[in-house]
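Visitor: I have a structure here, written as structure tokens, and I will follow up with some questions on it.
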Amino acid sequence: MAQLPPKIPNMTQHWPDFSSQKLSPFSTPTATAVATATTTVQNPSWVDEFLDFSASRRGNHRRSISDSIAFLEAPTVSIEDHQFDRFDDEQFMSMFTDDDNLHSNPSHINNKNNNVGPTGSSSNTSTPSNSFNDDNKELPPSDHNMNNNINNNYNDEVQSQCKMEPEDGTASNNNSGDSSGNRILDPKRVKRILANRQSAQRSRVRKLQYISELERSVTSLQAEVSVLSPRVAFLDHQRLLLNVDNSALKQRIAALSQDKLFKDAHQEALKREIERLRQVYNQQSLTNVENANHLSATGAGATPAVDIKSSVETEQLLNVS
């Protein structure tokens with residue numbers, strides 16, 4: 001029994017390109033398939049299975065909090081996902097409930113396809129169920145067995161793609177997005193961009209921390225300067241006073257040294273005078289002795305007394321000096 005493929009929520013932006021790639025070999029326009037439509041109407045359990053599978057896929061592919069990659073196109077995808085869900089729940093169900101009019105009014109199918117087309121194009125997405133239903137309607141009844149085989153292969157292929165989607169779904173999205181004109185980011189490129197942003201943010205944080213540390217050091221140094229500047233000024237004043245005292249002491253030392261030189265010269269002069277007076281005294285004593293001897297020889301007694309008195313006076317003068 002023919003079954004339509006399940007929905008893949010994460011590939012909503014690439015259904016036009018996906019349908020053109022997967023269904024192009026066997027989507028040749030032919031007569032409407034009445035038998036396929038009647039079998040689809042007679043199987044209402046397929047709809048429940050489709051809804052359960054779509055709900056489970058939507059629950060499995062939600063991005064968790066721990067994911068480190070956040071795509072920049074997430075708001076647009078979320079809006080398109082809501083529109084795609086509303087199309088599946090309301091219009092897609094109404095399309096299958098109206099398939100009982102295929103025998104009576106074949107033109108009604110074209111009208112319904114025309115009505116469903118703008119709704120899908122409003123969100124820039126086309127469901128695989130709609131395109132596959134159109135292909136089933138266009139195939140002749142003679143190709144019913146081949147259609148069933150193609151449906152089974154298509155379901156297996158879609159399910160395998162759904163299983164492989166968490167691992168390499170982004171690469172297939174990039175390949176199909178380039179052909180359909182939609183721009184999808186590569187996860188490696190996203191990681192590289194995020195790493196660059198994080199490194200830039202860390203560098204900015206380090207620069208800000210370094211600047212704040214420099215500002216704190218500058219403020220601390222300014223506070224120390226403001227505290228030590230009065231003490232430095234006081235020490236400068238004391239140094240000036242000490243320099244003045246030092247200069248005065250130097251001048252006094254110079255004066256004292258000059259006085260010492262004068263005193264030394266005066267002492268030398270006095271010593272020379274003492275030597276001269278001693279020599280004079282010795283000469284006078286010798287002359288007096290000679291005179292005394294001469295007088296003693298002549299017999300004059302008064303003159304020796306005078307000579308003795310003069311010699312005593314000279315000795316006193318020498319002792320005083």
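Every residue gets a Cβ built from N, Cα and C, even glycine.
For all the noted positions, this structure keeps the original residue and models no substitution.
Under the heading domain 'bZIP', Swiss-Prot lists 186-238, citing sequence analysis as support. Looking at Swiss-Prot, you'll find the mutagenesis Pro230 to Ala noted as follows: Homodimerization and binding to G-box element.
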Visitor: Give me the non-local Cβ neighbours of Pro230 (mutagenesis position): same chain, 6+ apart in sequence, Cβ-Cβ under 8 Å, ordered along the sequence.
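Guide: Result: none.
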Visitor: Look up Pro230 (mutagenesis position) in the DSSP assignment and reduce it to helix, strand or coil.
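Guide: The three-state answer is helix.
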